[in-house]
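According to Swiss-Prot, the natural variant S66 to R carries the following note: In strain: S2. One natural variant catalogued in Swiss-Prot, K68 to T, is accompanied by this note: In strain: S2. Here Swiss-Prot describes L73 to S as a natural variant; the accompanying note says: In strain: S2.
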Amino acid sequence: MVYGELIYHPVVTKLLKFLDSSASREKLLRLLQYLCRFLTFYTFKRNFNIETIQLIKKIQSSIGISRKPLRFLKNLPHLKNLNKIYSNELLDSTLKIGDLIKNFGYALYFQFDTLQWLKLLGLLTSKNSGSLYFKIDKLAANFWLIGLTGSIITDLRNLKISYDSNKALLNEINSQNNNSNNDTLDEKLIEQNNDLILKNNEKINLNKRDLFKNILDSLIALKGSQLIDLNDGVLGFAGIITSIIGIEDIWNATKA
């Protein structure tokens, strides 16, 4: 009886569905990979023995390879989105530019991510790929940074749209409240506007959260692009935070 109640508990059911998704498994592996990256820095600074540091690095490398096949062909949805967004004449121009940059960057990022996988497996070598072999990692980081830049543009634009909408709604409410003729006071309209403001506030919080995540990921991409120099402690911590946010997003989207 207790066993049955546990197995069919809504949280357990949701957890099983969560773990059944390749996206959630990839995010969990990402969390472990960046945790290892942070621990490598921490153990080195704390003068741990070299065997411990090398073990953590080995685990980090193994997890990195394990993540690659879970992202295989992930560029295809972004290529599809490029065509859909480009054809959408009704989309806000700034959002359209941001989404095009985002999907262009991610499409090529995941393409080079696949090449990184082939490189790690030894199927792609300097002999059969020439100078590209030595540029793959940097190019992948470059296109990831481009994708993140597009995401940041859309986040900022969505924030402005929501703030402007709230401002207009508040002005309308104040206009109704300040009307000297109480008979014309539209309580229903005010209530509707308040509901819209609450919905906009929810969007604002989500956009701020996404913006924070994209900025942290940009630090990792900037390091990979060799545009800034940050230690593994900072990068590992940034990766841990963004991985947790990604896991939380997938968990919230999973239906029990």
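Note: Cβ is positioned from N, Cα and C throughout, glycine not excepted.
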In the structure shown, which of the variant positions S66, K68, L73 has the fewest other Cβ atoms within 10 Å? L73
Measure from the CA atom of L73 (variant position) to the CA atom of S66 (variant position) and give the result in Å, rounded to a whole number. 15
